[in-house]
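Swiss-Prot annotations:
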type	residues	note
MUTAGEN	His189 to Ala	Impairs DNA base J biosynthesis
BINDING	His189, Asp191, His239	Fe cation binding site
MUTAGEN	Asp191 to Ala	Impairs DNA base J biosynthesis
MUTAGEN	His239 to Ala	Impairs DNA base J biosynthesis
BINDING	Arg255	2-oxoglutarate binding site
MUTAGEN	Val259 to Ala	No effect
MUTAGEN	Glu391 to Ala	No effect
MUTAGEN	Lys436 to Ala	No effect
MUTAGEN	Lys518 to Ala	Decreases binding affinity for both J-DNA and normal DNA
MUTAGEN	Lys522 to Ala	Decreases binding affinity for both J-DNA and normal DNA
MUTAGEN	Lys524 to Ala	Slightly decreases binding affinity for both J-DNA and normal DNA
Amino acid sequence: MEPDSKKVKLDIFNFPTTRETRTPEEVAESYAEAVKSHPFYDNVHSVVDFYDSGTIKDGRGQIIGVVLREALPKYAASMASELLTSAAVRTSLRSMMFGGEPPLSGIAGYFDYRGSPVELKSRKTSFTYEHEAAWPAVFPVVDYVSEIYRHVAPERWKAQNDAIPDLVRIHGTPFSTLTINSRFRTASHTDVGDFDAGYSCIACLDGQFKGLALSFDDFGINVLLQPRDVMIFDSHHFHSNTEVELSFSGEDWKRLTCVFYYRAALGEPASYAEYQRRLEKSKTDTRFTPVVHHVRVKENGTSVNRPSPVYPISQSPFWVPMVAHCLQHCASAAQCVHEAMTADGSRLAEMMFGESLSTSDGIPLRGEDEKVKANGDSTPRPLSRLGGFSETNLMVSTAVEKKKYLDSEFLLHCISAQLLDMWKQARARWLELVGKEWAHMLALNPERKDFLWKNQSEMNSAFFDLCEVGKQVMLGLLGKEVALPKEEQAFWIMYAVHLSAACAEELHMPEVAMSLRKLNVKLKDFNFGGTRYFKDMPPEEKKRRMERKQRIEEARRHGMPSGSHEKRANWLTNDSFDYQTEDCVIDYAQHKWVLPALHAKEVTKTVRTGELPTTERVVRVLVVIPDPQSKLENVDCKLEVPDMVGSSSEWERLMSSPAVHRVLSAAQRNLQLPDSVTHGNVQTHFAFHSTLPTDIYDFVVLQHVLSRIPDDAQASAYIRRAAALCSGCLFVVETDVQCRQYYTLKYSIRCSYDTVAPLFFQQLHRVCYGTKTARVRTKGELESLIPTVCCARYKLQGSPLNTTVHVVSPFPSCEVQNLSSALCDRA
C-alpha cells in the first residue's frame, strides 16, 4: 500500500517544539570532556594579580609579556569596538576552550582556512569581506597597537614584519588576523598557528567587568586588562582567563577583546601558490582590476606550533617592583630583598609579613560540587543555523521513529525520480567508501570500536556530496526553496540517524562507530562550507543547482532587510584576487589624531626590558605591626562563637586546617617590638603602628595594621602617612575576608561563608595581634583605601589568615609617570 505523500511530508517535520537545547547530563558530559584538555584556571591558582604597566619575564629573562595601561586612544578603541562587536558570534569551533559550549568569538582580516571545510583558502575572512566599506574603522587601533609593539619589542616586530606576505597585511602592519572575543572566558590554551618568531598583541576594546584576568598558567601570574589596555605577549605560553567577579547572580557585564597576530600559514608555500593562482586567473577577468599586481615571496621561517619552554619564576611581593614600570626607581633595591627572601632557609617573609610565602596545609580548597561552572555565564541557546542538529534525547528518539522516511520506498512518492536516483547513488557511494575504510581499520586492529574520520579522504568528499543531495531532498519534501530553522533541525537529525543506522545494519559496524555526535560535527562542517564540493558534480547537475541556487538567493533577498546573506553566499565562492582592496589611507592630521609612532613613543617611554642593575648599598625596610592592645593567652576560638556558627559546615571547613590550629596555639606576635635584623645588605627595622618613626626607608611594610583601624577614612589616611616614609614602595599586608575562590562559588555557599568568615578571621587576629575586634575587609574594600597607585596584589599561598599583600606606589599616578620618565632619561 502506497504511503500518503502529504501525511508523510507532514510527519517528517513534525518534531518536538521544546527548546532545542541539550539535557543537563549532556551538557555536563561535554563540559567534563572539554576541561580534560583545556582546564580552567581560577584566581586561586595564581600568586600575583598584576594591575599596573610592567614587563614580565621568565626565570631566564625571556619576555612573557609587556602590559601597558590605557595605551589606546579612546577614539581608536571606540571605533574598532563599534565595528568588531558583531564579529563575535556563537561558534562551536572554539567550544573546547569554553567548557564544551560555543563562545562568542570570531576572526577578521585574513585567514588560511587550513583544515577547514571551506574550499577557497588563504583569503579575506567573511567578516572583512562583508564589511569592506566599514573595515577602515579598525585601522587606527591596528596602527597604534603595531607601533606600540615596535617600540616594546623591535626585534620581534621586525622579524614578523619581514615575514608576513604583503598581500595579507592589515593596513600595512605585521598583523594578518584579528580574533575578537566577547564575554568569553577562555580555558587554558596556546595560540597555535601564530608566527613563532614574533609576539601576539591583545587589547581590551570595551567592557564593564571585574576579574577575567589574562592568566599565564605556568607562572601563576594574572594580568588585569581593562578597556584601552594593551599587552604584547608570547602567546605560545599557556594562558587563560580567571573567573568574572560578579557580586550577585545575573549581574550585567560585558567585555570585548581583540588579539592581533600574524597567522604563519599565510606565508607558507601552499598560500603563496593560492595567491599566484588567483593572480593569474585575474589577468583573464576584464571586469576586475586588482589593487596588487604581483606576489612577492618572502622567507617565513619555521613555525613548529609548540608551547614555549617554561622557566619558572621565584616569586615574592618584592618581585613586583622588579616588574612594574612605575616602581623601576626601586627595582634594584627590591631585587636585593627578593633574593634574600626566596633564598633557601630564609625566614625573612615571616619577619616582614607575619607568615611564610607558602603554607602547604592551609585552608582547604573547595570541591567542584561547590562551584559554579567556569562557563556558567553561557546560558543555553538554540543551535545556530550553521550548526547540525540538537542532540537532546527527545529529538534523537523522535528521529529514530522517522528515519524510515529516508528509505527509497517512502521517498519514491515524495520527490522527483531524478532526485531520488541521485540520493540512492550518493548514499550507496558513501556507504561503499565507509565500508572500505572500516575494513582497513579492522585489519589493523580487530578490536576497534570507533571509526576514524579522515577529513582529506575520498569518503569525506562523498559525505559532503551526499549532504548536497540530502539538502535538495529536504527542499523537495518541503516543496519550497528555503527551510525554516526548525525544519532544518528536524531533517538533519533524521538524516544522521538514518545514516548511523545504515552503517550498523548494512555494514555491520558497532553502533558507536558512526555516532550521531560524529555525524553532527561533519554536518556543521557541511553547513559552513559545503559549496567546496560543487566543482565535483556532473555538469548537468551543476546547471540545475545553479538555477535552483539563483531562485533560492532571489527569494532570500526579497525577504531580508539587508544583503548580508547574499554577501555570505558570495564570500564562499569568491575566487577573485581581491587582496588589499579594503585598504585606504588614514589622514591622522585631518582628524586631529596623534600619529601612531608619536603616541607609541609616549606610552612606552617608561618601559624597561633590559636587565636590572645590581646595587651594593644597604636596603632599609620598616615593618609596622599593631600595638599590643592586650595579652591573650590560651584563647579557645570555640568559646568565642555562637553555637549556630560554630556548628556550621563552613566553620568546620575553616577550622579543619592544621595551619589554623598552629596559629591558635602560637604566642601573640606583637607583645614586644622585635630588634632590628640584618640579612646581607638588607636591614629590617620594626615599629608599632602608633609610633611611626620619621626616618625615610626604602620600603615600608604594614603588617595587619589596617585591621586595627575600623574607620575607612582613617585607614586611607594612615596609608598615605606610611607611604611618606618610603622612597621605594609600600606593602599593605591584610586579611582578605573573601576566600580565594569566592567568585567561583555557588551563591548559597557564598552566603554560608559570608556568615562565618568575619568572625573566624577576627578570632585569628585576636590570637595573633591581640586585636579585640579586627576590621577584616574584602579585596575591593582594601583597594578602595589606597590613595595612590596599587600595582599588584600578592597572595600568600595557603595562608590561614588568607593574607594578601598589596604593593602600593607612594606617589600619585602623575608623579609616578614624571619620576619614571626622569629615570628613563638618565638611563
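Quick reminder: no glycine exception, Cβ is built from N, Cα and C everywhere.
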About how far apart, in whole Å, are the alpha carbons (Cα) of Lys524 (mutagenesis position) and Lys518 (mutagenesis position)?
10
For the C-alpha pair, I'd like the distance in angstrom between Val259 (mutagenesis position) and Lys518 (mutagenesis position), rounded off.
31
In the chain carrying Asp191 (mutagenesis position), residues 6 or more apart in sequence that have Cβ under 8 angstroms from it:
Ser200, Ser235, His236, Val259, Tyr261
If you draw a 10 Å sphere around the Cβ of Arg255 (2-oxoglutarate binding site), how many other Cβ atoms fall inside it, taking every protein chain shown into account?
24
Among the recorded positions listed here (Arg255, Lys518, Lys522), which has the Cα closest to the Cα of His239 (mutagenesis position)?
Arg255
Between the residue listed as '2-oxoglutarate binding site' and Lys522 (mutagenesis position), what C-alpha distance do you get in Å?
31
Looking only at Lys436, Lys518, which of these mutagenesis positions has the biggest number of Cβ atoms within 10 Å around its Cβ?
Lys518
Determine, to the nearest whole angstrom, how far the Cα atom of Lys518 (mutagenesis position) is from the Cα atom of His189 (mutagenesis position).
24
Per-residue Cβ crowding (10 Å cut-off), top of mutagenesis positions His189, His239, Lys522, Lys524:
His239
At the level of the C-alpha atoms, what whole-angstrom distance separates Lys436 (mutagenesis position) and His189 (mutagenesis position)?
37
Measuring Cα to Cα, how many angstrom lie between Lys522 (mutagenesis position) and His189 (mutagenesis position)?
24
Per DSSP, three-state class assigned to Asp191 (mutagenesis position):
coil
Other same-chain residues whose Cβ falls within 8 Å of the Cβ centroid of His189, Asp191, His239, the recorded Fe cation site, in sequence order:
Thr186, Ser188, Thr190, Ser235, His236, His237, Phe238, Ser240
If you draw a 10 Å sphere around the Cβ of Val259 (mutagenesis position), how many other Cβ atoms fall inside it, taking every protein chain shown into account?
20
